[in-house]
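Below is one structure, written out as structure tokens; the observations come after it.
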Amino acid sequence: MPEAVVLINSASDANSIEQTALPVPMALVHRTRVQDAFPVSWIPKGGDRFSVTAVLPHDHPFFAPVHGDRHDPLLIAETLRQAAMLVFHAGYGVPVGYHFLMATLDYTCHLDHLGVSGEVAELEVEVACSQLKFRGGQPVQGQVDWAVRRAGRLAATGTATTRFTSPQVYRRMRGDFATPTASVPGTAPVPAARAGRTRDEDVVLSASSQQDTWRLRVDTSHPTLFQRPNDHVPGMLLLEAARQAACLVTGPAPFVPSIGGTRFVRYAEFDSPCWIQATVRPGPAAGLTTVRVTGHQDGSLVFLTTLSGPAFSG
């Protein structure tokens, strides 16, 4: 898939506006735990462009390093998502409490520039918003493009489309499903190591009787995946399910999803099984392993993800 363009030329833009870094309250990135909030400051650059500084922990309990010494690409995806929420709240005035509904999310990580050291990694996330539609003076939908630099080197790019809805509109849209509820897994996890995890509590898949198909496990007490009461399965949990399914179908060789593209079609509900299926596909280039992952619930497509990563030996 194509990478997002590099959006901000830091050298040419450095003197165009007053450069004052602004702090990031956790509410603006929809997190309640400081260890799960990655943007730390932001600067408006003008013309629907922003620069966000983010820090990546080297020892996050959920977004742990992959393949021994690389930052998890899904940690990058989550950082991009938080940077987008930040600029729409702080830069455009979308009220806190509005729902941030992502329809697509694509990313490309350059693993050579995402090595893990003994300290936090500081990233500069360039954010550009486009195709904005406004209602009542604030955006209701748009496209976001990101370019991530670490020590001046391009470490990742991404693009997404998203919508924003008020609590009132969201409740009407969700109807009987709008009430947050709890979910406790009633099925055993697949072995953590086979799913690319080290802890059973982070495994979101259970075995099924069908080949290369697993049942989604949802535990609303998970401290990272569920920061607050929710009425549906979060998109980042679905991305994690896709990653784990890719690990299972490509194992025993490790799978690192350095490239990902996801289309979210409908909500995954708590009250019905969601089935995750993975298929190895021809890769976009030599040396890459590609997996197509789908989620279905009650016979309908919930999401479609394509993940690619370096072909490692087992």
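Including glycine, each Cβ sits where the backbone N, Cα and C put it.
For all the noted positions, this structure keeps the original residue and models no substitution.
Glu78 (mutagenesis position) is surrounded by 24 other CB atoms, counting those within 10 A of its CB over all protein chains shown. DSSP assigns Glu78 (mutagenesis position) to a helix in the three-state reduction. Among the sequence features in Swiss-Prot, the mutagenesis site Glu78 to Ala is noted as follows: Cannot produce active gamma-butyrolactones.
The annotation that Swiss-Prot gives for the mutagenesis experiment Glu240 to Ala reads: Cannot produce active gamma-butyrolactones. Listed in sequence order, the residues of the same chain lying 6 or more apart from Glu240 (mutagenesis position) and placing their CB within less than 8 Å of its CB are Leu74, Val204, Leu225.
Under its mutagenesis annotations, Swiss-Prot gives Arg243 to Lys the following note: Cannot produce active gamma-butyrolactones. Within the same chain, residues at least 6 positions away in sequence whose Cβ sits under 8 Å from that of Arg243 (mutagenesis position) are Leu74, Gly196, Phe255, Pro257, Leu307.
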